[in-house]
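Student: Sending over a structure as structure tokens; questions will come in a sec.
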Amino acid sequence: MNPEKFTHKTNETIATAHELAVNAGHAQFTPLHLAGALISDPTGIFPQAISSAGGENAAQSAERVINQALKKLPSQSPPPDDIPASSSLIKVIRRAQAAQKSRGDTHLAVDQLIMGLLEDSQIRDLLNEVGVATARVKSEVEKLRGKEGKKVESASGDTNFQALKTYGRDLVEQAGKLDPVIGRDEEIRRVVRILSRRTKNNPVLIGEPGVGKTAVVEGLAQRIVKGDVPNSLTDVRLISLDMGALVAGAKYRGEFEERLKSVLKEVEDAEGKVILFIDEIHLVLGAGKTEGSMDAANLFKPMLARGQLRCIGATTLEEYRKYVEKDAAFERRFQQVYVAEPSVPDTISILRGLKEKYEGHHGVRIQDRALINAAQLSARYITGRHLPDKAIDLVDEACANVRVQLDSQPEEIDNLERKRMQLEIELHALEREKDKASKARLIEVRKELDDLRDKLQPLTMKYRKEKERIDEIRRLKQKREELMFSLQEAERRYDLARAADLRYGAIQEVESAIAQLEGTSSEENVMLTENVGPEHIAEVVSRWTGIPVTRLGQNEKERLIGLADRLHKRVVGQNQAVNAVSEAILRSRAGLGRPQQPTGSFLFLGPTGVGKTELAKALAEQLFDDENLLVRIDMSEYMEQHSVSRLIGAPPGYVGHEEGGQLTEAVRRRPYCVILFDEVEKAHVAVFNTLLQVLDDGRLTDGQGRTVDFRNSVIIMTSNLGAEHLLAGLTGKVTMEVARDCVMREVRKHFRPELLNRLDEIVVFDPLSHDQLRKVARLQMKDVAVRLAERGVALAVTDAALDYILAESYDPVYGARPIRRWMEKKVVTELSKMVVREEIDENSTVYIDAGAGDLVYRVESGGLVDASTGKKSDVLIHIANGPKRSDAAQAVKKMRIEEIEDDDNEEMIED
């Protein structure tokens with residue numbers, strides 16, 4: 001025996017068989033070991049040939065019988081160092097070598113080894129024992145070589161028998177298991193026309209990811225099964241080639257090319273009865289390319305041009321441009337078929353066609369309104385992906401959510417079960433106690449437990465009954481799907497008796513059983529819901545995008561209606577601005593906003609420190625419960641023309657192209673946001689040109705060519721233009737109307753008309769009056785009080801102290817900001833000194849009053865928490881009447897617990 005004259009597969013088989021003999025401690029290496037090694041490989045030729053000859057379970061039976069025979073062989077312990085081959089094994093190999101020479105093979109292939117093995121009397125008897133005739137196994141093995149009898153001319157030659165079966169799957173065979181294809185008739189007809197050509201009969205499907213390119217080929221497979229194709233395509237096999245399987249495990253140089261050649265040879269031998277489908281056809285270009293070898297595309301080209309190979313390719317537009325168009329010789333052999341994204345109505349039709357498949361898989365019922373919602377919401381809110389893929393994913397995930405809820409216990413039962421467990425633990429603990437109180441409690445617990453069990457039992461029974469009904473419906477739907485597949489198979493084989501039995505017998509029985517079970521659920525079903533409705537789809541959209549599209553709950557309705565009032569708690573005055581913003585949010589959440597524009601776009605004008613930026617922060621806090629979720633762009637950083645690229649990302653060829661823009665990336669990740677362009681007048685005019693498209697159509701294309709959706713964002717721009725006119729109006733030099741007109745004149749002079757014309761509203765913020773500034777001072781003092789509250793310290797402040805702070809810090813030109821600066825410098829600094837000097841203890845109160853030319857600070861024990869009642873006071877205690885220093889301590893004591901309201905009924909912040 002010369003191993004060099006054996007194929008790699010033969011050598012591997014003999015080595016495995018030898019290892020089997022060594023591990024078992026057998027004295028000889030026999031044909032039985034060889035049979036054991038061959039049958040243990042599930043993808044090998046031997047088990048496949050036995051299954052074809054004797055039925056589906058024949059290979060498993062043969063493996064069992066061979067293993068039993070191996071166990072009966074005598075074994076030695078320890079095993080011998082060298083195990084000789086038995087005379088019967090040598091005869092097997094000699095017979096195989098004789099057959100090899102007669103066939104003209106250069107290497108001994110596995111199929112010849114099997115043919116030699118089948119001549120062995122012991123193996124023949126074992127196969128007869130399981131009812132498999134060796135003659136039939138031989139004929140199945142011979143079929144592997146094909147009609148012309150392929151020759152094995154290399155060490156890897158026998159790996160390519162049945163190459164199409166090994167490296168592909170027949171879509172026509174699996175047509176019944178594929179999802180139904182709705183629409184796409186024009187594309188399928190175009191593919192059929194190209195396939196019917198004499199030469200260059202190779203269509204390539206190109207389109208965006210997720211538009212249904214592979215579905216077109218699956219639709220063709222289903223038409224071939226039904227016979228709805230021209231004569232040239234009847235009875236053809238549509239094989240989907242797995243390029244990964246072709247490349248995987250090709251260890252030796254030339255092995256990949258040999259595999260591919262064998263696939264192409266099988267296609268050629270089929271004489272037009274095989275059409276190859278290569279998904280992601282760009283992978284063919286460069287596949288298997290190493291130094292000194294050619295890639296797969298060059299092996300395809302000659303056959304593609306001559307029309308010997310009919311091939312359907314599929315790839316995305318980007319990859320087609322990137323890979324296929326570069327190889328003009330490869331590209332010209334394919335005819336392009338563009339697969340466009342379906343419209344929303346077409347997507348709804350596709351979803352209706354798939355509805356039954358998803359209902360059967362998940363065991364739920366999908367409402368038609370949910371399908372319409374999925375198509376509409378995905379088209380509107382999920383950008384960067386394409387229909388119908390994103391709509392199908394929405395339906396699938398919504399069904400999965402409902403299914404998960406069905407498989408878990410209802411909340412009502414779960415709560416009662418937990419309570420029952422707690423009472424049982426308490427019962428066991430009390431049973432050991434001897435005192436009267438425990439015995440009395442024991443009687444109570446037993447009674448509670450009995451009541452709970454009485455309540456729980458009917459609920460559990462109802463839940464189990466409903467669960468069983470839903471599970472049975474799911475099982476029947478899956479059975480119906482399997483029967484429909486069997487029906488298609490029977491019709492394809494023209495087994496009319498079987499088809500009639502299925503259509504008018506089994507399938508009708510299953511459908512009537514499903515209808516009966518679904519009919520019983522018409523009563524009010526409080527325990528479990530198996531329906532997937534529009535609200536489930538909306539919930540998934542909200543989870544994916546962060547955009548609240550779910551139906552408005554009662555709490556949220558109240559929040560939206562009271563949005564303006566809550567914004568006023570943080571922003572003093574500025575009614576026009578607050579109302580404009582809150583109304584825009586209300587329109588958006590009610591679903592009546594303009595669909596193709598941002599939720600709202602505003603230009604806030606006014607002097608510094610009047611609350612323009614504060615309103616944007618307050619809005620972000622109300623919408624997202626966190627003011628930091630504001631997308632803030634400081635326009636003072638965009639004073640040069642080239643800085644526009646920082647907003648939308650650098651163009652190709654520039655450093656930072658891969659990073660994306662500061663604005664576009666932030667909005668792409670969180671489409672539902674508040675965008676603040678602060679100090680907008682300081683930016684270069686080129687920046688405004690970029691924003692025109694955002695304000696008009698709610699979209700912007702970034703540096704990488706991706707379209708970013710701004711339709712769910714609120715855009716706020718702030719500017720100080722014309723602030724001096726408003727200050728003149730405040731001091732009485734001119735009327736406020738004249739001042740506003742002057743401001744608008746300045747704005748029109750600075751900004752282009754096309755920008756101003758696209759804004760929803762231009763809001764002029766009025767300078768803050770003295771009373772409004774006092775409210776601001778109180779809000780700032782609350783901020784200090786919140787910081788102190790972390791130490792358990794309450795803060796009390798008199799009106800006199802607030803008036804003193806205002807008198808010291810008020811500057812009409814700078815608005816409210818000087819108040820914060822003065823407070824930080826004076827009040828916070830003094831409090832910090834008192835903390836460091838340990839004058840302020842935990843759970844004490846600091847009260848601030850106006851003294852002679854300065855603020856006076858007093859500390860008293862008893863702070864946020866009252867020791868006697870355990871109640872918390874407000875973090876900021878406001879002393880409205882402004883008691884003098886001598887009376888202040890008593891006033892603080894009285895007001896520590898109760899809530900104090902100012903003259904404007906403004907609520908204090910609670911800890």
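Quick reminder: no glycine exception, Cβ is built from N, Cα and C everywhere.
Those substitutions? Not in this structure, it's all original residues.
What Swiss-Prot records for this protein is below:
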| type | residues | note |
| --- | --- | --- |
| BINDING | 207-214, 606-613 | ATP binding site |
| DOMAIN | 3-147 | domain 'Clp R' |
| MUTAGEN | Glu509 to Lys | In hot1-6; reduced ability to acquire thermotolerance |
| MUTAGEN | Thr599 to Ile | In dlt1-1; normal growth and development under nonstress conditions, and normal chaperone activity and thermotolerance function. Compromised positive regulation of HSA32 during recovery after heat treatment |
| MUTAGEN | Glu637 to Lys | In hot1-1; greatly reduced basal thermotolerance and unable to acquire thermotolerance |
| MUTAGEN | Gly815 to Asp | In hot1-7; reduced ability to acquire thermotolerance |
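Can you walk me through where each of these features ends up in the structure?
Tutor: Cβ-based neighbour count (10 Å, all protein chains) for Gly606 (ATP binding site) stands at 26. DSSP classifies Gly606 (ATP binding site) as coil under the three-state reduction.
For the recorded site, Glu509 (mutagenesis position), the DSSP three-state label reads helix.
In the three-state DSSP reading, Thr599 (mutagenesis position) counts as coil. Summarising the environment of Thr599 (mutagenesis position), the number of other Cβ atoms within 10 Å of its Cβ, over all protein chains shown, is 23.
A helical conformation is recorded for Glu637 (mutagenesis position) in the three-state DSSP classification.
In the three-state DSSP reading, Gly815 (mutagenesis position) counts as coil.
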Student: When you measure from the Cβ of Val610 (ATP binding site), which residues in the chain that are at least 6 apart have a Cβ under 8 Å away?
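Tutor: Gly573, Gln574, Phe765, Asp766, Pro767, Leu768, Gly815, Ala816 - these are the non-local Cβ neighbours of Val610 (ATP binding site), listed in sequence order.
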Student: Limited to the domain 'Clp R' (3-147), I'd like the whole-number average of pLDDT.
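Tutor: Here the predicted model's pLDDT, averaged over the domain 'Clp R' (3-147), is 79.
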Student: Can you tell me how many other Cβ atoms are located within 10 Å of the Cβ belonging to Lys213 (ATP binding site)?
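Tutor: So the number of other Cβ atoms within 10 Å of Lys213 (ATP binding site) is 25.
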Student: In terms of DSSP three-state secondary structure, what is the assignment for Val211 (ATP binding site)?
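Tutor: Note: Val211 (ATP binding site) is coil by DSSP, not helix or strand.
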Student: Please tell me which one of the binding-site residues listed here (Pro209, Val211, Lys612) sits closest to Glu509 (mutagenesis position), measuring Cα to Cα?
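Tutor: Closest candidate to Glu509 (mutagenesis position), judged by Cα separation, is Val211.
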Student: About how far apart, in whole Å, are the alpha carbons (Cα) of Gly606 (ATP binding site) and Glu637 (mutagenesis position)?
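Tutor: Rounded to a whole number, the Cα-Cα distance is 21 Å.
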Student: Could you state the whole-number distance in Å separating the C-alpha atoms of Thr608 (ATP binding site) and Glu637 (mutagenesis position)?
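Tutor: About 18 Å separates the two Cα atoms.
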Student: Mind giving me a neighbour count for Lys612 (ATP binding site)? Other Cβ atoms within 10 Å of its Cβ, every protein chain shown.
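Tutor: Result for Lys612 (ATP binding site): 28 other Cβ atoms within 10 Å.
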